[in-house]
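Colleague: This is the structure, below, for whatever I ask next.
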Amino acid sequence: MGVVEEAHNVKVIGSGEATIVLGHGFGTDQSVWKHLVPHLVDDYRVVLYDNMGAGTTNPDYFDFDRYSNLEGYSFDLIAILEDLKIESCIFVGHSVSAMIGVLASLNRPDLFSKIVMISASPRYVNDVDYQGGFEQEDLNQLFEAIRSNYKAWCLGFAPLAVGGDMDSIAVQEFSRTLFNMRPDIALSVGQTIFQSDMRQILPFVTVPCHILQSVKDLAVPVVVSEYLHANLGCESVVEVIPSDGHLPQLSSPDSVIPVILRHIRNDIAM
């Protein structure tokens, strides 16, 4: 195993001609895909990895400058694909990884046959004629809460993000992976994600995008998915799923996994 693969805990499982690469969002790691993977391994080669900064990665490898914007993560993704000699893949990106996949596809469109985006947003802060879901003051308070008492913030944020109470297995799972992050890294990653603005790159995307969205999501209003659909330069399709929360593949697998599989298996009908 190479340095890049080891640093990102890369796992390759399953068998099939087509390759699926699964990218996780903030506060999670590759375990967030545990309900989806069993449905893929018989038909696809499946690549799992952890974004740098996840609690499962070595915090000494986290370069605060490199990961102060999403481009650093997109270069990591390209490096993983190149190391594995993947010529083309279906990329399934949750939350920030959806936008990381989009960024990577701008540099290397040949590596991606389609991008399946789950709970994706190009910008989280409201703007003129744009509803991102947060005011800047909301985010300032969020960052201060992370800074002042990370564990307390995790316990409060997890049920809101997942859509459930602390008795929920999905909330407990997200709390675990969120709390695994080193607090200073979590703050840095959170600031990078929530302050990002990817709207300007959307018209230049050429790889087809399948946009999947919970009907109720604390972090991403449904109008954001419609914005992506309207502004992406590529072929795109939106499906709003009757699920609650920002991590539907973890919290509502019975209703969400079949939808993800359908978008993996079927291309956009023109």
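Easy rule for this one: first residue shown is 1, then count along the chain.
Here the Cβ of each residue, glycine as well, is placed from N, Cα and C on the backbone.
No substitution from the list is modelled in this structure, which keeps its original residues.
What Swiss-Prot lists as active site, nucleophile is SER95. Record note (Swiss-Prot), mutagenesis GLY133 to Glu: In kai2-1; loss of function. The unchanged residue is displayed. As a published mutagenesis entry, PHE134 to Ala appears in Swiss-Prot alongside the note: Fivefold decreased affinity for karrikin. What Swiss-Prot says about the mutagenesis result for PHE194 to Ala is this: Fivefold decreased affinity for karrikin. Annotated active site per Swiss-Prot: ASP217, HIS246, in sequence order. In Swiss-Prot, a mutagenesis experiment is listed as HIS246 to Ala, annotated with the note Threefold decreased affinity for karrikin.
Surface or core, plus neighbours and distances: that's what I need for these features.
Modeller: Classification of SER95 (active site, nucleophile) by DSSP places it in coil, neither helical nor stranded. Shown in sequence order, HIS24, GLY25, PHE26, ILE118, SER119, ALA120, SER121, ILE193, ALA219, VAL220, HIS246, LEU247 are the residues of the chain, 6+ apart in sequence, with a C-beta less than 8 angstroms from the C-beta of SER95 (active site, nucleophile).
Mapped onto three states, the DSSP output places GLY133 (mutagenesis position) in coil.
Neighbour list (PHE134 (mutagenesis position), Cβ cut-off 8 Å, at least 6 residues apart, same chain): TYR124, VAL125, ASN126, PHE194.
Cβ neighbour count for PHE194 (mutagenesis position) (all protein chains, 10 Å cutoff from its Cβ): 22.
Long-range Cβ contacts of ASP217 (active site) within its own chain (separation 6+, distance under 8 Å): SER119, GLY163, ASP244, GLY245, HIS246.
Around HIS246 (mutagenesis position), a 10 Å sphere centred on its CB holds 26 further CB atoms from the protein chains shown.
According to DSSP, HIS246 (mutagenesis position) sits in a coil region rather than a helix or strand.
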Colleague: Going by DSSP, give the three-state secondary structure for PHE194 (mutagenesis position).
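Modeller: DSSP assigns PHE194 (mutagenesis position) to helix.
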Colleague: List every residue in the same chain as GLY133 (mutagenesis position), at least 6 positions away in sequence, whose Cβ is under 8 Å from its Cβ.
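Modeller: Listed in sequence order, they are SER121, TYR124, ASN126, LEU218, ALA219, VAL220, PRO221, VAL224.
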Colleague: In terms of DSSP three-state secondary structure, what is the assignment for ASP217 (active site)?
Modeller: coil
